[in-house]
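Copied over from Swiss-Prot:
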BINDING   Gln16, Gly17, Ile18, Asp37, Asp58, Lys151, Val180, Asp181, Thr182, Pro183, Ser184  NAD(+) binding site
BINDING   Arg144, Arg188, Arg205  substrate binding site
MUTAGEN   Tyr147 to Phe  Loss of function
ACT_SITE  Tyr147  active site, proton acceptor
Amino acid sequence: MGRLEGKVIVLTAAAQGIGRASALAFAREGAKVIATDINEAKLQELENYPGIQTRVLDVTKKRQIDQFASEIEKIDVLFNVAGFVHHGTILDCEEKDWDFSMNLNVRSMYLMIKAFLPKMLAQKSGNIINMSSVASSIKGVENRCVYSATKAAVIGLTKSVAADFIQQGIRCNCVCPGTVDTPSLQERIQARDDPKEALKAFLNRQKTGRFASAEEVALLCVYLASDESAYVTGTPVVIDGGWSL
């Protein structure tokens with residue numbers, strides 16, 4: 001029997017990167033996975049895997065989220081993954097950049113939690129996992145101003161939800177990766193003026209000499225989604241290869 005046998009898991013940003021790796025890892029451990037993303041074409045690739053059903057969802061749209069939540073009868077785990085990495089200092093961050101990042105990286109989690117938490121409370125059990133980052137209140141990182149601000153907010157949101165509902169059977173934790181080799185990272189590297197130098201700079205700050213893989217982060221997410229972590233709540237769980245040391 002899998003470590004997540006019988007659990008219903010809803011996750012966002014499942015079409016690629018950590019979201020995709022986690023959806024596959026959850027399904028392998030026996031969960032019924034409801035994988036959502038705004039990218040319908042990429043999302044459909046998951047439909048070939050047993051235990052995974054897909055749903056196109058824009059997590060910045062409250063009406064879509066509320067409609068989606070109304071269709072879900074049971075949920076054991078909510079995994080909020082959706083996010084965007086803005087490059088630059090505060091001087092490079094226009095108001096529209098700030099608003100976009102806050103909307104996608106923080107408000108979407110607020111909307112998802114608010115939509116699904118009442119179902120968990122009615123069940124008297126529930127598990128929420130939010131994607132944060134080491135680039136947050138944990139570590140100051142150059143050229144990650146608004147991104148770090150949003151991910152620090154995610155840590156605060158996580159702790160608040162955990163504290164408010166701990167006695168009602170709800171757990172809430174967040175995952176704080178360092179640099180992970182994902183399509184998003186590769187896109188950011190290629191967008192730089194000198195991609196080779198950008199890749200070198202990313203690698204030079206890795207104390208292990210390499211990036212994390214999405215699959216490594218997904219294994220941590222399996223643990224947090226499972227009953228093995230039943231005594232863990234309100235915790236920012238770091239997986240960064242020692243970058244924050």
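For all residues, glycine too, the Cβ spot is worked out from N, Cα and C.
At each noted position, the model has the original residue.
These figures come from a predicted structure and were not determined experimentally.
The two recorded residues, Arg188 (substrate binding site) and Val180 (NAD(+) binding site), have Cα atoms 12 Å apart. Checking each of the recorded positions Arg144, Tyr147, Arg205 against Asp58 (NAD(+) binding site) by C-alpha distance, the shortest gap belongs to Tyr147. For the binding-site residues Gln16, Thr182, the largest tally of other C-beta atoms within 10 A is found at Thr182. In space, Tyr147 is the closest of the recorded positions Arg144, Tyr147, Arg205 to Ile18 (NAD(+) binding site), judged by Cα positions. In three-state terms derived from DSSP, Arg144 (substrate binding site) belongs to an extended strand segment. A gap of 15 Å separates the Cα atoms of Val180 (NAD(+) binding site) and Tyr147 (mutagenesis position). Neighbour counts were taken at the CB atom with a 10 A radius for the binding-site residues Arg144, Arg188, Arg205; the maximum falls on Arg144. You'll find the Cα of Tyr147 (mutagenesis position) roughly 17 Å from the Cα of Thr182 (NAD(+) binding site).
According to DSSP, Asp58 (NAD(+) binding site) sits in a coil region rather than a helix or strand. Secondary structure at Arg188 (substrate binding site), taken from DSSP and collapsed to helix, strand or coil, is helix. On its own chain, Ser184 (NAD(+) binding site) has Gln16, Gly17, Val85 as residues at least 6 apart in sequence with a Cβ closer than 8 Å to its own Cβ. Annotation for the recorded positions Ile18, Asp58, Tyr147, Val180: lowest Cβ count within 10 Å of the residue's own Cβ, Asp58. According to DSSP, Arg205 (substrate binding site) is assigned to coil rather than to any helix or strand. DSSP classifies Ile18 (NAD(+) binding site) as helix under the three-state reduction.
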